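Per Swiss-Prot, these features apply:
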BINDING   HIS46, SER63, TYR141, VAL142, ASN143, SER162, HIS256, PRO257, GLU258, THR273  iminosuccinate binding site
BINDING   CYS110, CYS230, CYS320  [4Fe-4S] cluster binding site
MUTAGEN   CYS82 to Ser  No change in activity and in iron content
MUTAGEN   CYS110 to Ser  Loss of activity. Does not bind iron. Cannot complement the deletion mutant
MUTAGEN   CYS230 to Ser  Loss of activity. Does not bind iron. Cannot complement the deletion mutant
MUTAGEN   CYS259 to Ser  No change in activity and in iron content
MUTAGEN   CYS318 to Ser  No change in activity and in iron content. Cannot complement the deletion mutant. Lacks activity and does not bind iron; when associated with S-320
MUTAGEN   CYS320 to Ser  Loss of activity. Decreases iron binding. Cannot complement the deletion mutant. Lacks activity and does not bind iron; when associated with S-318
Amino acid sequence: MSILDVIKQSNDMMPESYKELSRKDMETRVAAIKKKFGSRLFIPGHHYQKDEVIQFADQTGDSLQLAQVAEKNKEADYIVFCGVHFMAETADMLTSEQQTVVLPDMRAGCSMADMADMQQTNRAWKKLQHIFGDTIIPLTYVNSTAEIKAFVGKHGGATVTSSNAKKVLEWAFTQKKRILFLPDQHLGRNTAYDLGIALEDMAVWDPMKDELVAESGHTNVKVILWKGHCSVHEKFTTKNIHDMRERDPDIQIIVHPECSHEVVTLSDDNGSTKYIIDTINQAPAGSKWAIGTEMNLVQRIIHEHPDKQIESLNPDMCPCLTMNRIDLPHLLWSLEQIEKGEPSGVIKVPKAIQEDALLALNRMLSIT
C-alpha cells in the first residue's frame, strides 16, 4: 500500500488551530505530556528530523538503530515515531501487540519506498525467474513498504540498512548466486562495488518498462538493481564535488551511500548517517568537511561542532520534504490525542503481511 492509499483511508488530520500556537506553548504542552506518561510513552526520532522535534526524542538514530531500539522496548504503551511511514511500520512489526505505534502525520511517506510496489515486484520476479531460474535471493532496503519486506521474507531474503548492507550482501551470496536489490539502486550498486563486484556484473531492472538492462549480457550478472533512488541524495552531483575541491582543495568530502556511484567514488568517504556522525565526532578540531546528506542533519552537525569547518556538499540543498512533515504542531497534536484516549495516526501492519516481513527483518537483525 502506498502512502497515497494510506492518506485516502485516513481521517487522521491535525486541526489547523495547532499551527497558530506559539512554539513556547507547544513545547510546554509536549513536555508536560512526556512527564505525565513517563516510560509509558517512547519517542524515537530519526536523524533527519527538525530540531524542534528531535529535542523531545527519547532516542535518536538511523534506521537500524531505531529498529533495534523499537524491538528492545517492552515498557512503552505508545511509541510515537518521528520518522516516515515505513519506519513506523517496522516499529509496529517489531513491537508487541499491546504496544501502539503512532505516526504524527500520516503524509510522512518516502518516495523511494513507493518506487517499488507489489504488482511491479511480482512481475519482475516472474520475468527474472524465467531468465535466471532459481538463482536469485531478494534483499530490500528498509526504506520500503511492509508488503515489499514481506515479499522478500517469503522468498528467503532479508532487509538491509545503510549501516549493515555490506554484511547482509555477504550473507546473501552464501545463499544464492544472484541478488535482487530493492528499491534503491545506488545503495545496492555502491555496496556491491565495495564487495569487489564489477559494475559490468550488475544489471538494472526498470519497473516502468518491465525490462532488464545489462551491459554485458545476462550470463555474468550477480546483482540486479531495482531502478529506484532517494530524491534527496540524488541531488548531490559530481559538479558539487569538483566545485568544492576547486574552492578548497583541503576539504574532506563524506557522503551517504544513497548518492550515485559517481559521487561516492569521487568522495573521500561514505557511510550511513551514524557513520557520518561518528566520523565528524572523531575528526580533529580545525578539520574541514563537506557533507552529502539530508540538510537537517548537516545543520545539526554544524551546530554541534563549532571547532570544525563544516558545510553541505550542495549549497542549494533542502531538507527531506516528507520527513519534514513531522513538525512540532503534529507532535503535540499526536500526543494530546493519546492523552485523550483517542490516538490518531495508528500504524497497524496486517497480520499476514507482518509474518513474512518479520522473517526479512529478523534475518537482518540476526546477521548484524
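Glycine too: its Cβ is placed from the backbone N, Cα and C atoms.
At each noted site, the model still has the original residue.
Features as recorded by Swiss-Prot, highlighted on the structure.
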{"residue": "HIS46", "record": "iminosuccinate binding site", "Cβ neighbours (10 Å)": "26"}
{"residue": "CYS82", "record": "mutagenesis position", "Cβ neighbours (10 Å)": "29"}
{"residue": "CYS110", "record": "mutagenesis position", "Cβ neighbours (10 Å)": "22"}
{"residue": "TYR141", "record": "iminosuccinate binding site", "Cβ neighbours (10 Å)": "28"}
{"residue": "ASN143", "record": "iminosuccinate binding site", "Cβ neighbours (10 Å)": "27"}
{"residue": "CYS230", "record": "mutagenesis position", "Cβ neighbours (10 Å)": "23"}
{"residue": "HIS256", "record": "iminosuccinate binding site", "Cβ neighbours (10 Å)": "28"}
{"residue": "CYS259", "record": "mutagenesis position", "Cβ neighbours (10 Å)": "29"}
{"residue": "CYS318", "record": "mutagenesis position", "Cβ neighbours (10 Å)": "12"}
{"residue": "CYS320", "record": "mutagenesis position", "Cβ neighbours (10 Å)": "23"}
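A Cβ within 8 Å of the Cβ centre of CYS110, CYS230, CYS320, the residues given for [4Fe-4S] cluster, is found for these other residues of the same chain: TYR48, VAL84, SER111, MET112, ASN143, SER231, VAL232, HIS233, GLU294, THR322, MET323.
Nearest neighbour of HIS256 (iminosuccinate binding site) by Cα distance, taken over the mutagenesis positions CYS82, CYS110, CYS230, CYS318, CYS320: CYS230.
The separation of TYR141 (iminosuccinate binding site) from CYS230 (mutagenesis position), Cα to Cα, is 11 Å.
Of the recorded residues, TYR141 (iminosuccinate binding site) and CYS110 (mutagenesis position) place their C-alpha atoms 12 Å from one another. Here CYS318 (mutagenesis position) is positioned 17 angstrom away from HIS46 (iminosuccinate binding site), judged by their C-alpha atoms. For the pair CYS320 (mutagenesis position) and GLU258 (iminosuccinate binding site), the Cα-Cα distance reads 13 Å. Between the CA atoms of GLU258 (iminosuccinate binding site) and CYS318 (mutagenesis position) there is a gap of 16 Å, rounded to the nearest whole number.
Here the Cβ of GLU258 (iminosuccinate binding site) has 28 other Cβ atoms within 10 Å, regardless of which shown protein chain they belong to. CYS318 (mutagenesis position) is 20 Å away from ASN143 (iminosuccinate binding site) when you measure Cα to Cα. Nearest Cα neighbour of CYS82 (mutagenesis position) among the listed mutagenesis positions (CYS110, CYS259, CYS318): CYS110.
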